[in-house]
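Colleague: Sending over a structure as structure tokens; questions will come in a sec.
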Amino acid sequence: MKKLWKKGLVAFLALTLIFQLIPGFASAADSRLKDGGEYQVQVNFYKDNTGKTTKESSEADKYIDHTATIKVENGQPYMYLTITNSTWWQTMAVSKNGTRPEKPAQADVYQDRYEDVQTVSTDAAKDTRVEKFKLSSLDDVIFSYMHIKVDAISYDHWYQVDLTIDPSTFKVISEPAVTTPVTLSDGIYTIPFVAKKANDDSNSSMQNYFNNPAWLKVKNGKKMVAMTVNDNKTVTALKTTLAGTLQDVKVVSEDKDANTRIVEFEVEDLNQPLAAHVNYEAPFNGSVYKGQADFRYVFDTAKATAASSYPGSDETPPVVNPGETNPPVTKPDPGTTNPPVTTPPTTPSKPAVVDPKNLLNNHTYSIDFDVFKDGTTETSMMESYVMKPALIKVENNQPYVYLTLTNSSWIKTFQYKVNGVWKDMEVVSGDINKNTRTVKYPVKDGTANTDVKTHVLIEDMPGFSYDHEYTVQVKLNAATIKDITGKDVTLKEPVKKDILNTGNVASNNNAGPKLAKPDFDDTNSVQKTASKTEKNAKTNDSSSMVWYITLFGASFLYLAYRLKRKRLS
């Protein structure tokens, strides 16, 4: 009996542990939040890891509008939060997976566990801005990460806080009318679809690899979809979700000469997005890149049209309505999270003239640029640490500049100014072995001249220490812009000059008198610093660090010579 009791207790504890480790599935789809609905809630910031327990108020709670808005967009709830004193907020990010991340070992390297919020709007006069981020449930703690900088009192710190919602304040602003899902009777159809990214409503590049529309066969309530993969060599494997798991699709036929194949899979509910997974291979920089990606099929049942044939007996592809074109999407390009999947042109063509002020949606461009010292037309030493050319990618009608930085470990921050506020550039990718990373930032067009602020910290050179922030301008050279959509581009290493230099910048040890600081540090571990950062400090490329290195080397040789003579004597 005693052994039986012990076994039962062990089983109970094991089950308890398992359920604690499994994410809360109920909260992942909060029944109170309807697709297309808009809601209002009260929110609060609490000190790190106290949002569900002692609820210790954070100093950051004083700098938000406690009335937040929740909007459910294409099935995904988003919170819209207004922050005040917005010029102090350099960064705000939230946990990627909903759990509490460990504090980053290096404060500004957090992208593996936190995701930057999206700035929706800014009001410079009121010093406020509206931030947007994903939400799962009204009951979840939103684990947040922030960088607060107040120049007037030399305050600069990163810290973690808990953002919580008070469910009792939940208020419906608007909800869409209930619609009846379309039910198709038994028969054969063609059905248009859109390929969406896995975690948001933007179009996926996978759209270009499948002919549209697809075939649909409904028999006794069972729904089978068949479609043509139009790049058989690139798309090496495809899986779709059935009964909650990803399963390989069935290959109906293959045409190697045409580089196509027809695949078939079952769909349980045509009115819901279908999760899918693809493996692909693509030529990249002289080798073959193998990658994979998640995406979703969204079928338009309202536009399903009766057809006379279905693959298997008659493999004639369905006729595409000329009036319906595929959604404007583009294949992945170098520097993005999913590396490029490109189809080389069959015949060379003369490059089209590009209007730098009228860039086309879903196109990619290469462009040269200059990095100037702040407020001048003199080349900054920073140009020696950025690969060329830059890329401009137009995503959802918004152009973004992609820059690849070398000596990435030295460049701690790389920020651009938007509406008078410095904001971290999004890190797209990084290579620890090559010590590079690729960042992106939005621009108006291909003539942009962008203020950039960077923090350079060099600690890995014996006998030399460098720690400074300064501002430069990155000016795009509109005359060099080229449309390279669907093509690979080779980035060139910059010509290295001695090292990042400063000659006319303030010393790190000339701090002014200490002023009282707001207690943003909820863990009472403020990193006090005596550094004074000039807002518009310039790099002085004429004052080279070669002198320091030369003096260090000469001193070393002289000491070695003295020691040798002493031993001989």
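Note that Cβ sites are derived from N, Cα and C of the backbone, with glycine treated the same way.
Fair warning: this is a prediction, and the values are worked out from it, not measured in the lab.
This is the feature table in Swiss-Prot:
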DOMAIN    34-173  domain 'NEAT 1'
DOMAIN    184-307  domain 'NEAT 2'
BINDING   SER204, SER205, TYR280, TYR289  heme binding site
MUTAGEN   TYR280 to Ala  NEAT domain 2 no longer binds hemin
MUTAGEN   TYR289 to Ala  NEAT domain 2 binds hemin with considerably less affinity
DOMAIN    360-484  domain 'NEAT 3'
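I'm curious about the neighbourhood of these features; can you describe it?
Modeller: A 10 Å cutoff on Cβ-Cβ distances gives TYR289 (mutagenesis position) a total of 16 other Cβ atoms nearby, all chains included.
DSSP assigns TYR280 (mutagenesis position) to a strand in the three-state reduction.
Taken residue by residue with DSSP, TYR289 (mutagenesis position) is part of a strand.
Mapped onto DSSP helix, strand and coil, the domain 'NEAT 3' (360-484) counts 5 helix, 85 strand, 35 coil.
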Colleague: Based on the record's binding annotation for heme (SER204, SER205, TYR280, TYR289), what whole-number value in Å is the widest Cα to Cα distance?
Modeller: 19
Colleague: So what's the average pLDDT for the domain 'NEAT 1' (34-173)?
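Modeller: Taking every residue in the domain 'NEAT 1' (34-173) and averaging pLDDT yields 93.
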Colleague: Starting from the Cβ of TYR280 (mutagenesis position), draw a 10 Å sphere and report how many other Cβ atoms land inside it.
Modeller: 25
Colleague: In the three-state scheme derived from DSSP, which category covers SER204 (heme binding site)?
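Modeller: Where SER204 (heme binding site) sits, the three-state DSSP reduction gives coil.
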Colleague: Would you list, in sequence order, the recorded positions among SER204, SER205, TYR280 whose CA lies within 10 Å of the CA of TYR289 (mutagenesis position)?
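Modeller: If one measures from the Cα of TYR289 (mutagenesis position), the recorded positions that come within 10 Å are TYR280.
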Colleague: Applying a 10 Å Cβ distance cut-off over all chains shown, what neighbour count does SER204 (heme binding site) have?
Modeller: 24
Colleague: At the level of the C-alpha atoms, what whole-angstrom distance separates SER205 (heme binding site) and TYR280 (mutagenesis position)?
Modeller: 12
